[in-house]
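Okay, so here's the structure we're looking at.
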Amino acid sequence: MHSKDMDFVQMFVCFLLCWTGVDAVFNLKYTVEEELRAGTKIANVTADAKVAGFALGNRQPYLRVISNSEPRWVNLSPAGLLITKQKIDRDAVCRQTPKCFISLEVMSNSMEICVIKIEIIDVNDNAPRFPTNHIDIEISENAAPGTRFPLEGASDPDSGSNGIQTYTITPNDIFGLEIKTRGDGSKIAELVVEKTLDRETQSRYTFELTAEDGGDPPKSGTVQLNIKVIDSNDNNPVFDEPVYTVNVLENSPINTLVIDLNATDPDEGTNGEVVYSFINFVSNLTKQMFKIDPKTGVITVNGVLDHEELHIHEIDVQAKDLGPNSIPAHCKVIVNVIDINDNAPEIKLLSENSEMVEVSENAPLGYVIALVRVSDNDSGANGKVQCRLQGNVPFRLNEFESFSTLLVDGRLDREQRDMYNLTILAEDSGYPPLRSSKSFAVKVTDENDNPPYFTKPHYQAMVLENNVPGAFLLAVSARDPDLGMNGTVSYEIIKSEVRGMSVESYVTVNSNGEIYGVRAFNHEDTRTFEFKVSAKDGGDPPLTSNATVRIVVLDVNDNTPVMTTPPLVNGTAEVSIPKNAGVGYLVTQIKADDYDEGENGRLTYSISEGDMAYFEIDQINGEVRTTKTFGENAKPSYQITVVAHDHGQTSLSASAYIVIYLSPDLNAQEQIGPVNLSLIFIIALGSIAVILFVTMIFVAVKCKRDNKEIRTYNCRVAEYSYGNQKKSSKKKKLSKNDIRLVPRDVEETDKMNVVSCSSLTSSLNYFDYHQQTLPLGCRRSESTFLNVENQNSRNAAPNHGYHHTFTGQGPQQPDLIINGMPLPETENYSIDSSYVNSRAHLIKSTSTFKDMEGNSLKDSGHEESDQTDSEHDVQRGHYADTAVNDVLNMTVPSNNSQIPDQDQSEGFHCQDECRILGHSDRCWMPRVPIPARAKSPEHGRNVIALSIEATTVDVPHYEDCGTTKRTFATFGKDGPDEDRAEQRGRRQTAEPAVCSPKTNGAVREAGNGREAVSPITSPVHLKSPQSKASSTYNTLKCRDAERIANHSLLRQPEGKDSEPAMREINTLLQDGRDKESPGSKRLKDIVL
């Protein structure tokens, strides 16, 4: 509170003391910060009064505030609590006083007075604030450095150190800031000019002025300080040049620009505003011919210039600013008046409207649009004028003596261009020539030359069925580029029929091309229809064009399903089923029709009510079937309600009430369900597939059997040799008689007889000691003579394949025969000393012979080998037995040897089983007598030599040795041996090929003989031949070869074990080396 208020309080307190006679007066002082919210407790006066000696007596204390001193900021309760009434704002209570107090006087019930003073402590809750957002100061550029300009200060309601303490300005070199303190303690700022100002260099400055208080933390406020430098008239106007020279044509029109003068003054305002004027001593003629604009300095022609009167004008001009003490600037302008052809041609358009002429777009070429007249007041050549049209336009000028005509010179089309701006240029013959121009417009008027055209040739609209008659369907649009009535288009529907009715009964079109439906469409009746719309303009005659409109009527779910099966009577159908019907029994099938399409017509069936526990329905096909059996206590009838509803967006449905009677007379087994065509179709396809599969298997088996017969029954020698083997396990020792020399008295002395058979092949497979049969290479055997080969031919290429070629050696080199058969040489088994002396090599070697199926050697009468036959023995002698004991006994007889014929009624090989089961092929094989051993001196040289050679070539092809299919089951049963021999002879005469591999390879010369090298083959690759045999082979009849082979087989009926045989062979070979006989010498050569 102010001091005056405090004095009044003290005086009032003294008055109370004197008037009431109080006992004592006490003082209490409190200090609080401003901005306390209402209801804040300041102190407990009762407690503080006791401390201060304020005796309240023994009575209950009671305090009251004297009414004249009650403040509006605080409140004292009777119990002595001092509380704020409202938020205390020191700045509102005490303004700018250094200290702020509020006081109140309190009287107790003991008549004692207490004076309470509350000091309000200032809080820095206000930031300095400037009265405006910017401060503008104008300073003359003549202001000297050190000049001060007071600035408007900021205000801060806070006091003391929380008030404004300082001002700052944006740092710069031109102005500074000085802070001063007033008498009331407030701070003010003064702007100080520190450097000379130049407005022409910089006319404005902008800084930021900041006021900051002393609070903690301090608060601040800012304002923008704008300083404008005021100009002073310290510059004079200056012209660009002191003298200007210009040329002006005579008869130049008034206001023709002569020159634009420019004098600059860098001062501002009136100090820089320049005015122009002629100097007072300029002649009056010059002032009449020319004038100058005081503000712009533009000199223009003010009269008629005539070169003949005065051809030079000198004009003196001055320029000065409007500032005080202005100093003017001067310049001189020299004007030369140029003599010229000063009369230009004049052009006039002789038409009703000199600015525009009209022409129809159908105007023909040469059509006259307007007349043009051109004149020139000059005489002579200066008055002779030529005219032309400017630009590329479909017009031309036709010039005559005194006028010209404007003609159409091209096709006009208003739709392309409806207006032409023409300019006629006229030029006289003066020097320089004068030109003039005349511009006018040519408007092309419209003709009805364009028919309307639709924006597209086909329109389509989709509308839902059951539309409201008169509903908008679509709009067609046609355009006509013509104007007026020629471009006004009207529409109409071309007459046609839709389902036998006029199309106008379906749709209509208005003048704007909007098509509306006349009737409600039905998708089920009319799904789509087309019609044509004609667009016609208003020309005379009118032009038309057409467009096709297609209306597609979309389906709406507007058809309720209709029950068709079973037949309903008043919505009810009765069905009878057997009482003993089981689960899944077909009661009936519900069928309904819906004429809608898609989802609107797809129906689903369901049972909505009734005896649903006993029946169920297929949602798709509507079959009603039982779900449980009916017992003895079943009702006589059951009822269900079947509903068929479609799948439209708003589903429609139909229901049927089905009464199902249980009849004991019907039998549940008599039901024949509906035919499932899909199942029948699948079963039929499966049956066809099975039949085809079985047929393929049958054909494959038959082909395999035929191939087996072709591969198996082709060499009779092997067939006879195997047939003479006995089941006896008794082994016969090899004697010297088993090795014999073959006499040389055969048909040709330089050839030897070799049984050619595809079974004499070399295989890279390991030797199978459990194979029981000898596979034969062809169905009949033939003997082939080979030319004698020189000894040097033994150095042939090594074996690289499966097949070998047998070649003869020289006549002086006998070969080794074991049991009538030459010992073969394979790629793993060679006839040399190491192999002969090594048992292990012989056992591990691979033979050129392959066992044939033993089952095929015995016929049980069932046309094929029967493995259950008594002759079938899987433990029969091994291939080595046949190869060493039986096959080696086959020798080549001389020409004088006779082979006796066998009994035709019963063969030599017949057994008791033949009388019961029938004869087999082996029964008809003739018995060949054992030939006498040759004692000729040359016996040692005439032997069969087998030389194993191989050449790596393509797989050979075997030729079928007979056209008649032969097996062991049919051999000897299709005719006598003589007939078969004749047939074979005829075949061999016409076809001299052999069964051995075809010699597609080269035939190499070697000494006096020739070596036929056969291609490599494998027993498993038997193909048809590609070429005939080499001429090196001479073929014998198979019958002769069979007799020779059989003759040897009869001498050795039993098999021979390979190991004992080889031991005996080694012994014999050792004996032969000691004697050095020709035969042993030949054997040594073979072995080496």
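Note that Cβ sites are derived from N, Cα and C of the backbone, with glycine treated the same way.
Features reported for this protein in Swiss-Prot:
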type	residues	note
BINDING	E141, E200, D234	Ca(2+) 4 binding site
BINDING	N233, N235, D265, D267, N271	Ca(2+) 6 binding site
BINDING	E250, E308, D339, I340, D342, D378	Ca(2+) 8 binding site
BINDING	N557, N559, D594, D596, N600, D646	Ca(2+) 15 binding site
MUTAGEN	L28 to P	Does not affect interaction with cdh2 or adhesion activity
MUTAGEN	L82 to R	Does not affect interaction with cdh2 or adhesion activity
MUTAGEN	D122 to N	Does not affect interaction with cdh2 or adhesion activity
MUTAGEN	T147 to R	Abolishes homophilic interactions
MUTAGEN	E314 to K	Does not affect melting temperature. Abolishes homophilic interactions
MUTAGEN	N341 to S	Does not affect folding but reduces melting temperature
MUTAGEN	R388 to E	Does not abolish homophilic interactions
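Sequence features, as recorded in Swiss-Prot, placed on the structure.
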{"residue": "D234", "record": "Ca(2+) 4 binding site", "Cβ contacts under 8 Å, 6 or more apart": "D267, N271"}
{"residue": "N235", "record": "Ca(2+) 6 binding site", "Cβ contacts under 8 Å, 6 or more apart": "E200, D265, P266, D267, N271, G272"}
{"residue": "E314", "record": "mutagenesis position", "Cβ contacts under 8 Å, 6 or more apart": "T286, K332, V333, I334, V335"}
{"residue": "N559", "record": "Ca(2+) 15 binding site", "Cβ contacts under 8 Å, 6 or more apart": "E524, D594, Y595, D596, N600, G601, L652"}
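Cβ neighbour density within 10 Å is lowest for E250 among the recorded positions D122, E250, D594, D596, D646. Residue pair T147 (mutagenesis position) / E141 (Ca(2+) 4 binding site) shows a Cα separation of 12 Å.
The DSSP secondary structure for N600 (Ca(2+) 15 binding site) is helix. There are 18 other Cβ atoms within 10 Å of the Cβ belonging to D342 (Ca(2+) 8 binding site).
Rounded to a whole value, the Cα-Cα separation of E141 (Ca(2+) 4 binding site) and L82 (mutagenesis position) is 65 Å. Close to the recorded Ca(2+) 4 site, the chain also has D198, R199, D231, S232, N235, P266, D267: residues not among E141, E200, D234 whose Cβ is within 8 Å of the site's Cβ mean position. When Cβ atoms from all protein chains are considered, those within 10 Å of T147 (mutagenesis position) total 14, not counting its own.
Considering only the recorded positions L28, N233, N341, N557, the residue whose Cα is spatially closest to the Cα of E250 (Ca(2+) 8 binding site) is N341. Fewest Cβ neighbours within 10 Å among the recorded positions L28, L82, I340: this applies to I340. Counted within 10 Å of its Cβ, the other Cβ atoms near E200 (Ca(2+) 4 binding site) come to 14, all protein chains included. Same-chain neighbours of the Ca(2+) 6 site beyond N233, N235, D265, D267, N271, judged by a C-beta within 8 angstroms of the site's C-beta center, are, in sequence order, D231, S232, D234, N236, P266, E268, G272, D321, G323.
Other than the site residues N557, N559, D594, D596, N600, D646, same-chain residues with C-beta atoms no more than 8 angstroms from the centre of those residues' C-beta atoms, the Ca(2+) 15 site, are D555, D558, T560, P561, Y595, E597, G601, G648, L652. The number of other Cβ atoms within 10 Å of the Cβ belonging to R388 (mutagenesis position), over all protein chains shown, comes to 13.
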